[in-house]
Amino acid sequence: MVRAGAVGAHLPASGLDIFGDLKKMNKRQLYYQVLNFAMIVSSALMIWKGLIVLTGSESPIVVVLSGSMEPAFHRGDLLFLTNFREDPIRAGEIVVFKVEGRDIPIVHRVIKVHEKDNGDIKFLTKGDNNEVDDRGLYKEGQNWLEKKDVVGRARGFLPYVGMVTIIMNDYPKFKYALLAVMGAYVLLKRES
């Protein structure tokens, strides 16, 4: 017969007693682990800011949150965006845009482009899987989008990779648990 305490003795301590591991570390080890964690976070932020500069988009990577663009993109697809202002917007192009009063950007296809005599361009969008255009999504009284509304244009995608983000937003406790485990792993990981 195996006692419960005997089973725990064979498991790595970091999986059972995080605070016990922290107490066993000397101050230098703890400082090193915190610094290591800070380096990982700051590196991720620098990469993100670099992508913003390289792509010209305030959000160079987005996740498709609905099925409105099927069959082109499915819920959970990860899109890579660019937003170079000098490129003209064309009908058939897939854009990500923000509408005043809505927090979440929308991924839809440009179906009509209207150019005024003064050079201003306005355009209309629609989800591939939607019956009607997006005028019902725009702010009240707005019939067309302008270039200033565009967050980016879809240049590539990875299918279903963004489902992790959707799951974490749908189940916030899972998100916090995953972040806590990853943070604890980085802090408690020891060099071999």
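Note: Cβ is positioned from N, Cα and C throughout, glycine not excepted.
Where a substitution is noted, the model still shows the residue that was there originally.
One mutagenesis experiment named in Swiss-Prot is Ser68 to Ala, and its note says Loss of catalytic activity. Annotation note: Ser68 (mutagenesis position) sits in a coil segment as assigned by DSSP.
Per Swiss-Prot, the feature active site, charge relay system maps to Ser68 (among others); the stated evidence is a curator's inference. In sequence order, Val107, His108, Gly127, Asp128, Asn129, Asn130 constitute the residues six or more apart from Ser68 (mutagenesis position) in its chain with CB-CB distances below 8 Å.
The active site, charge relay system feature in Swiss-Prot is assigned to His108 (among others); the stated evidence is a curator's inference. According to DSSP, His108 (active site, charge relay system) sits within a strand segment.
Over all protein chains present, the Cβ of Arg109 (mutagenesis position) has 21 other Cβ atoms lying within 10 Å. For the mutagenesis experiment Arg109 to Asp, the note given by Swiss-Prot reads: Slight reduction in catalytic activity; when associated with R-128.
According to Swiss-Prot, the mutagenesis experiment Asp128 to Arg carries the annotation: Slight reduction in catalytic activity; when associated with D-109.
Look at Asp128 (mutagenesis position): DSSP puts it in coil. According to Swiss-Prot, the mutagenesis experiment Asp128 to Asn carries the annotation: Moderate reduction in catalytic activity. Reduces protein stability.
The mutagenesis experiment Asp133 to Asn is recorded by Swiss-Prot, whose note states: No effect on catalytic activity or protein stability. Neighbour density for Asp133 (mutagenesis position): within 10 A of its CB lie 16 other CB atoms from the protein chains shown.
According to its DSSP assignment, Asp134 (mutagenesis position) is helical. Taking a C-beta cut-off of under 8 Å and a sequence gap of six or more, Asp134 (mutagenesis position) has these contacts in its own chain: Ile106, His108, Leu124, Thr125, Lys126, Gly127. Swiss-Prot lists Asp134 to Asn among its mutagenesis entries, and the accompanying note reads: Loss of catalytic activity. Slight reduction in protein stability.
Taken from Swiss-Prot, the feature active site, charge relay system covers Asp134 (among others).
For the pair Asp133 (mutagenesis position) and Arg109 (mutagenesis position), the Cα-Cα distance reads 10 Å. The Cβ of His108 (active site, charge relay system) has 22 neighbouring Cβ atoms from other residues within 10 Å, across all protein chains displayed.
A sphere of 10 angstroms centred on the C-beta of Asp128 (mutagenesis position) encloses 15 other C-beta atoms.
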